[in-house]
Amino acid sequence: MGNACVGPNISGNGFLQTVTAAMWRPRIGAEQASSSSHGNGQVSKEAASEPATDQVQNKPPEPITMPSSKTNPETKLKPDLEIQPEEKKEKVLAEETKQKVVPEESKQEVPPEESKREVVVQPESAKPETKSESKPETTKPETTSETKPETKAEPQKPKHMRRVSSAGLRTESVLQRKTENFKEFYSLGRKLGQGQFGTTFLCLEKGTGNEYACKSISKRKLLTDEDVEDVRREIQIMHHLAGHPNVISIKGAYEDVVAVHLVMELCSGGELFDRIIQRGHYTERKAAELARTIVGVLEACHSLGVMHRDLKPENFLFVSREEDSLLKTIDFGLSMFFKPDEVFTDVVGSPYYVAPEVLRKRYGPESDVWSAGVIVYILLSGVPPFWAETEQGIFEQVLHGDLDFSSDPWPSISESAKDLVRKMLVRDPKRRLTAHQVLCHPWVQIDGVAPDKPLDSAVLSRMKQFSAMNKFKKMALRVIAESLSEEEIAGLKQMFKMIDADNSGQITFEELKAGLKRVGANLKESEILDLMQAADVDNSGTIDYKEFIAATLHLNKIEREDHLFAAFSYFDKDESGFITPDELQQACEEFGVEDARIEEMMRDVDQDKDGRIDYNEFVAMMQKGSIMGGPVKMGLENSISISLKH
């Protein structure tokens, strides 16, 4: 699942001849447009004046290694971005005597999620900076001496770029915790795909017979601290986004002496990219539906403080091969946690989809909206908006090229669709639409209906649901939160730090008010005070770290049997199999809960009225909801984490 960048010898090796009429149609200069049967494309004024024109590759390349953050802003992109021809690569690799080469990624038929982690080779780790804006880099597209005729052929995905390892064998723990024995619970089946860091297999859960995908990441290939941190962060982000219907779900992470095993949902419907290839382009109605899904994931990510940084059709998989199959976002290997107004400088992504501010090394989550805009353009027309024969040429077009709305099929596409694409591909990120604004655009709305009000941020939504729970359930969630691994709550920890402005370990009313405002929540002070009091279980007047985690925890954590049993066991002090009023009173005292109204809590949960709570009654309370003032539905459509309200 992955297609790599093609180097300067692209014309000589015949790759450009393997284009398809349905996809990536080459555009020509203005002087040739009249004689073309397709009438394809406009080029920038600079490109039109040059004697030779750029040709487009037959499909977008895989993410590439881009310039380091220390590159002189005045230096052109080409020296950092140009990929050596194969024979030159081998010569370079031979000279690196102490380095290993990770095998190239191969094409796979139905990859549930590739281990195709793109690596930014640079002296510094990929950390955001808040320095003054650097000067834009200048690039010149390369030109060919002649335009070769196109021939119809099945497009082949180029092989992944080779990754040259540094040195050394890493033996310490990657997950930083002891895990259960993977082989006791799962057996591996056929190979689904090969990535840079590991291999993806079909995976069978022994206890249930359920099928999953398992990405086994070889520890010996994690040769730098950055490699290890990338793996940890990817797992953390997948846990953080868990529960969204269009994000691939993670079942668990395991580690043994040789590998990290990441067990995930199995998606067997193939890539969005492949369906675009088959169709040429989508109808507007279907394209709008897919755009809603893609941008909906973005809105969810951004509200949870996550920037994807590598959106492209290859990173979306269908659950099945059915026409109306659910679409899932995969591969968070380049994703990062971010804070409001944080500036990132490391250049990562894929050439056709990278935002101009990323190339200028000063960007934030707005760059994801640009990438989504490129995908929408491709869904509607079958070709990318900015293209050239070389990577350098692509970047020049991204920075300065003009959008083409004159070539087929754009004359037959609605003005509303064109308006959305224009607003998503504004080069100034401050003027670009946000993910939520895209969802409110008339072309994307469901049956022409926009949300009545801005979507609640994930933090606000979860706190609202938490505030509606009775104190017994709040305490149980606190127990579950304290039992979770660091990787499962790392995202919430980042959000707590963002709101806790003075780093006191306590969130005050003013800090909560400011934090909710930063993520787009517009609440009255009385409403914020209600949320504050609901989360402040021990009535201390502030929200401490553990209270915040419990109040913002996604309720999918309740579905796990081990979490439920651990919480029940905490209250069942004498291990009798029942929770008595005295045991519940003791727990309230431990949590500092005053005015607990023990009898009322018992009455709400004790279904058989025997004066005690058994395990089944406890599970029913946790899963169905037992809330002061009425029942609450806890399906995906009402999950207040990151589901979208229509």
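Cβ atoms here come from the backbone N, Cα and C positions, even for glycine.
Don't look for the substitutions in this one, it keeps the originals.
Features as listed in Swiss-Prot:
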type     : residues                               : note
MUTAGEN  : GLY2 to Ala                            : Decreases membrane association by approximately 50%
ACT_SITE : ASP310                                 : active site, proton acceptor
BINDING  : ASP536, ASP538, SER540, THR542, GLU547 : Ca(2+) 2 binding site
DOMAIN   : 559-592                                : domain 'EF-hand 3'
BINDING  : ASP606, ASP608, ASP610, ARG612, GLU617 : Ca(2+) 4 binding site
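Taking every protein chain shown into account, ASP310, ASP538, ASP608, ASP610 are the recorded positions, and of these the Cβ with the most other Cβ atoms within 10 Å belongs to ASP310.
Cβ environment of GLU547 (Ca(2+) 2 binding site): ARG478, ALA535, ASP536, VAL537, ASP538 lie under 8 Å away, each six or more residues apart in the same chain. Of all the binding-site residues listed (SER540, THR542), SER540 has the fewest other CB atoms within 10 A of its CB. The secondary structure of THR542 (Ca(2+) 2 binding site), as reduced to three states from DSSP, is coil rather than helix or strand. Checking each of the recorded positions ASP310, SER540, THR542 against ASP606 (Ca(2+) 4 binding site) by C-alpha distance, the shortest gap belongs to SER540. The Cβ centroid of ASP606, ASP608, ASP610, ARG612, GLU617 marks the Ca(2+) 4 site; residues of that chain outside this set whose Cβ lies within 8 Å of it are PHE578, VAL605, GLN607, LYS609, GLY611, ILE613, ASP614, given in sequence order. Looking only at the recorded positions ASP310, SER540, THR542, the one with its C-alpha closest to ASP610 (Ca(2+) 4 binding site) is SER540. Long-range Cβ proximity for GLU617 (Ca(2+) 4 binding site), meaning a same-chain Cβ under 8 A and a gap of 6 or more residues, is found for VAL605, ASP606, GLN607, ASP608.
Sitting within 8 Å of the Cβ centre of ASP536, ASP538, SER540, THR542, GLU547, and not among those site residues for Ca(2+) 2, are the Cβ atoms of GLN506, ALA535, VAL537, ASN539, GLY541, ILE543, ASP544. Of all the Cβ atoms in the protein chains shown, 18 others lie within 10 Å of the Cβ of ASP606 (Ca(2+) 4 binding site).
Helix, strand and coil content of the domain 'EF-hand 3' (559-592), in residues and according to DSSP, is 22 helix, 2 strand, 10 coil. The recorded positions recorded for this entry are ASP310, SER540, THR542, and the Cα of SER540 lies nearest to that of ARG612 (Ca(2+) 4 binding site).
Neighbour density for ARG612 (Ca(2+) 4 binding site): within 10 A of its CB lie 19 other CB atoms from the protein chains shown. Per-residue pLDDT, averaged along the domain 'EF-hand 3' (559-592), amounts to 86 for this model. There are 20 other CB atoms within 10 A of the CB of ASP536 (Ca(2+) 2 binding site), with all protein chains counted.
Separating the Cα atoms of THR542 (Ca(2+) 2 binding site) and ASP310 (active site, proton acceptor) is a whole-number distance of 38 Å.
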